[in-house]
Amino acid sequence: MQVVSSATLPPTVASADLAIVGGRSSDEDVIKYSAIQTIKQEQQQQQQQQSNTALPSYNFPFFNGMQNDFPPNRMLYNDNTMQKSENDHFTGMNLSTSASSSGNSTSSKDQSRRQFYTESSNSSGNGAAATSGSNGSSSSTESKSDVFNISMNAFAATPGSKSEDHNIPSFNMLSSYYTGALKLSNSTSFANPDPYQILGPTSKNLAHSGSGQTQLWQFLLELLSDKRYSEVITWEGTQGEFKLVDPDEVARKWGERKSKPNMNYDKMSRALRYYYDKNIMAKVHGKRYAYKFDFQGIAQALQPPTASHPQDYFNSHAMGRIAPDFSSWTSANYRSLNIAGFNNGSTIFNPSVNYSAFGATGTSNNLSAARAFPLYR
């Protein structure tokens, strides 16, 4: 116990704090006051230490900068062994610390631990009384410090494991469950189909269909059927859409096929507009140099025409079928059409059939005689 003189007493000391006994000197009173102050300081520090250890069971942080409060439904504590376990619903990890893992930790593990202390400064006492109070509570503070030690082994995939090198790949594998595993599995199963494998045989057959000269739409299908020309013209998907990557080069190749060295894209694009009304292809709106084939329209265009109007029966094909029917006919002998008995004029327009105008007598135009109308004499 340290004895202080009366000269060093603070001016704010109340008279009730001094226990004055009759017949004693003032130095004994000062010693009694110092003993009372020391007891009060120890009681206050014990109350502060109890308040520090009486924090809620989920109210201390893992790292600097993290939130101090964790939801109670995620943190479970056992007050007897101070064992903490947390199930992370993202990675499925069991984050826990136990006495076995902390007991087997080496000096290297002690260096990697993060210690968190909850300290509060003593602002009520000063002087020698505060110094003695801090020295008296140092041993109790060290005994309570293990409560706030959070081992880095809590982030191991298996509780109580001794090998940290073994836990690192396990943690990386579990942490990438929702970020990398699904992405890698989905990237191979949903690959885009190759349009050249799907549309290649069809475009090749249509490019060489029909007889006669190759048309422009057939020439484009011929280029699209060969993947070597993908640098100048290529498919855009599997629905018949294609794009002229180098329209000038496509026009030059079309000019070589038609022996027209002055061919350019402007002339070729005008020829492509002719196929819009034929439902062979169409321009893709909003995209430059993009077109789309209509395979149903191409199939209808390749079908032979059928006679749907009366004038279609008198075309060259119809007349070719009718000509053999008239080949055996010669010049018409219309005299064979005369019926017997009608070549005599007396039997036609005589008075017996009431044609009086022709049978009247005494007329000036000599109509009394029977008029004969010979037929093809």
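Backbone N, Cα and C define each Cβ position, glycine as well.
The noted changes are left out; the structure has the residues it started with.
Where Swiss-Prot documents Gly240 to Arg as a mutagenesis experiment, the accompanying text is: In rh300; interneuron axon guidance defects in the ventral nerve cord (VNC). Partial differentiation defects of the VNC pioneer neuron, AVG. Abolishes expression of tyrosine monooxygenase cat-2 in the male-specific ray neurons and other dopaminergic neurons. For Gly240 (mutagenesis position), other Cβ atoms within 10 Å of its Cβ number 21. In three-state terms derived from DSSP, Gly240 (mutagenesis position) belongs to neither a helical nor a strand segment and is classed as coil.
The Cβ of Ala251 (mutagenesis position) lies under 8 Å from the Cβ of Met263, Asn264, Tyr265, Lys267, Met268, each on the same chain and at least six residues away in sequence. Annotation of the published mutagenesis Ala251 to Val in Swiss-Prot: In hd1; interneuron axon guidance defects in the ventral nerve cord (VNC). Reduced expression of tyrosine monooxygenase cat-2 in dopaminergic neurons; the original residue is retained in the structure shown.
All chains included, 20 other C-beta atoms sit within 10 angstroms of the C-beta of Met263 (mutagenesis position). Listed in Swiss-Prot is the mutagenesis experiment Met263 to Ile, annotated as follows: In ot417; defects in dopaminergic neuron fate. Reduced expression of tyrosine monooxygenase cat-2 in dopaminergic neurons.
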Ala251 (mutagenesis position) - helix vs strand vs coil (DSSP): helix
